[in-house]
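> Attaching a single structure in structure tokens format; questions to follow.
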Amino acid sequence: MSATVVDAVNAAPLSGSKEMSLEEPKKMTREDWRKKKELEEQRKLGNAPAEVDEEGKDINPHIPQYISSVPWYIDPSKRPTLKHQRPQPEKQKQFSSSGEWYKRGVKENSIITKYRKGACENCGAMTHKKKDCFERPRRVGAKFTGTNIAPDEHVQPQLMFDYDGKRDRWNGYNPEEHMKIVEEYAKVDLAKRTLKAQKLQEELASGKLVEQANSPKHQWGEEEPNSQMEKDHNSEDEDEDKYADDIDMPGQNFDSKRRITVRNLRIREDIAKYLRNLDPNSAYYDPKTRAMRENPYANAGKNPDEVSYAGDNFVRYTGDTISMAQTQLFAWEAYDKGSEVHLQADPTKLELLYKSFKVKKEDFKEQQKESILEKYGGQEHLDAPPAELLLAQTEDYVEYSRHGTVIKGQERAVACSKYEEDVKIHNHTHIWGSYWKEGRWGYKCCHSFFKYSYCTGEAGKEIVNSEECIINEITGEESVKKPQTLMELHQEKLKEEKKKKKKKKKKHRKSSSDSDDEEKKHEKLKKALNAEEARLLHVKETMQIDERKRPYNSMYETREPTEEEMEAYRMKRQRPDDPMASFLGQ
């Protein structure tokens, strides 16, 4: 390491005319440098005492030189110190002390009767100026009148606490305030004692204490547990054990009368899950979660309803699990139909919607059931007898055949029609639906197909039959074709020949145009191949010229290449990976 050289430093003025005189830096000899290094090594090994700063503190010899050396602009005297590495006092934040706190209440001062210099010209307070005054502007300010001077505002100090000061729960607490509570309790205690002394004096005057002292129980040391005297004398003890029975610890009971603790021991007769079936191939027991999900008696052939424990899987289907699954299914179906509901995002809305849906569904089923029963009947079939009478004996005799048909006894009811029976309107002698023809219903008496038409009798039948005959004749005439003349046949033949000639001409034109297009494409491809060869030749010549002598010509074109140019490029490009590329030029 080379010797440190201190540059010349201009003397800084200190205390007026005095100047700090600095010694000229001397160059270290090789011997001094060696001694200095040996001393540093001895200090690091602990054989030599460490350096001491101006405060008498030892300097750790293991601190590097770039940390321990003092900069010339801080201390030119080059004394050994670490003061420049410590926090500088002028840069430290000044925090409020723990005793400082905000003012509570208003300080009562004497009334000011004279205007003070620097006070508000309007009201006379010292804590603000005229432009910041909140009072109503006076006609003549307090500066000139000197009367009715307002008191100074209660200004709170600006406190800035450190980390501990902000979290000090007792900061600003005045212990003298607690003395008020102590005095209040002392007064209550004094009142209790005076009342107690007054009661004792009254009992002594009435002679009750003398009778209790002369009683045989008191002479033998026995005391009446429920006497008023014992209650009065032991009131303080009762206050201590007043709530002792209400705060029992789990597993024990505290008796305040006898002051003993009674343990509640519980006999455990339950069996551990892993001891129910010792077969290693039975249900798996998870020691981490203490769970056995499967039934341990599954391979033993026991009924799961008869055993005391059938696995933990039954919990998955208890409680609200099934209802929650139904709610989730309803949410999915409602979301598919356009409702913005979600089980996790808005469970309350989904629950209310699902409840209203179930109520509406039940109402709809009841309405549908009632409407069907009103229309078709059959309420008596729904009123089934009790279950115990379904397979019991009855007095109704029914005889069946081999095929299940009823031979004797209960007859099968005839199916009722949806139309009203035996209701004849508008002079009809038959009901509606008694006549059917060509997919339409009508009246048999007049062959009318209109339900609310009047009956026409046999005349209506004849009219309908005559209309049908006329319609059949018209359709028959139209179906017979008129015979064509020779002239008409000749004209049709000429038209067909013209059509055939036109088709042949169109085919010929298409074939000729296709051949012309192929020739044009071939010529364009030939021109594109020639242009591609010229371009490749130009590139080859340009690459042979020295880089410094090559012309700077941009080969970029803005137009899009044609299909023939792309085909020529594909045909002429080099393919080094193609094994047959060498035979292309031959």
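Just so you know, glycine gets a Cβ as well, placed from its N, Cα and C.
Modelled residues match the original; the substitutions are not represented.
Pulled these from Swiss-Prot:
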- Arg116 to Asn: Abolishes nuclear localization (MUTAGEN)
- Lys117 to Asn: Abolishes nuclear localization (MUTAGEN)
- Cys120 to Ser: Induces a cytoplasmic localization; when associated with S-123; G-128 and S-133 (MUTAGEN)
- Cys123 to Ser: Induces a cytoplasmic localization; when associated with S-120; G-128 and S-133 (MUTAGEN)
- His128 to Gly: Induces a cytoplasmic localization; when associated with S-120; S-123 and S-133 (MUTAGEN)
- Lys129 to Asn: Abolishes nuclear localization (MUTAGEN)
- Cys133 to Ser: Induces a cytoplasmic localization; when associated with S-120; S-123 and G-128 (MUTAGEN)
> In this structure, which of the mutagenesis positions Arg116, His128 has the fewest other Cβ atoms within 10 Å of its Cβ?
Arg116
> Around His128 (mutagenesis position), which of the listed mutagenesis positions (Arg116, Lys117, Cys120) come within 10 Å, judging by Cα atoms?
Cys120
> Which of the mutagenesis positions Arg116, Lys117, Cys120, Cys123 has its Cα closest in space to the Cα of Lys129 (mutagenesis position)?
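Nearest listed residue in space: Cys120.
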> Does anything in the same chain, at least 6 positions from Cys120 (mutagenesis position), have a Cβ under 8 Å from its Cβ, and if so what?
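Same-chain residues close to Cys120 (mutagenesis position) (Cβ under 8 Å, separated by 6 or more) are Met126, His128, Lys129, Lys130, Asp132, Cys133, Ala142, Ala150.
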> Distance check, please: Cα of Cys123 (mutagenesis position) against Cα of Lys117 (mutagenesis position), rounded to an integer number of angstrom.
13
> Let me spell it out: for each of the mutagenesis positions (Cys123, Cys133), count the other Cβ atoms within 10 Å of that residue's Cβ, using every protein chain shown. Which one has the most?
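Its Cβ has the most other Cβ atoms within 10 Å: Cys123.
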> In the structure shown, which of the mutagenesis positions Lys117, Lys129 has the fewest Cβ neighbours within 10 Å?
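So among Lys117, Lys129, the mutagenesis positions given, the one with the fewest Cβ atoms within 10 Å is Lys117.
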> Where does Cys133 (mutagenesis position) sit in the DSSP three-state scheme?
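Going by the DSSP assignment, Cys133 (mutagenesis position) belongs to neither helix nor strand, so it counts as coil.
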> What does DSSP assign Arg116 (mutagenesis position), in three states?
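DSSP assigns Arg116 (mutagenesis position) to coil.
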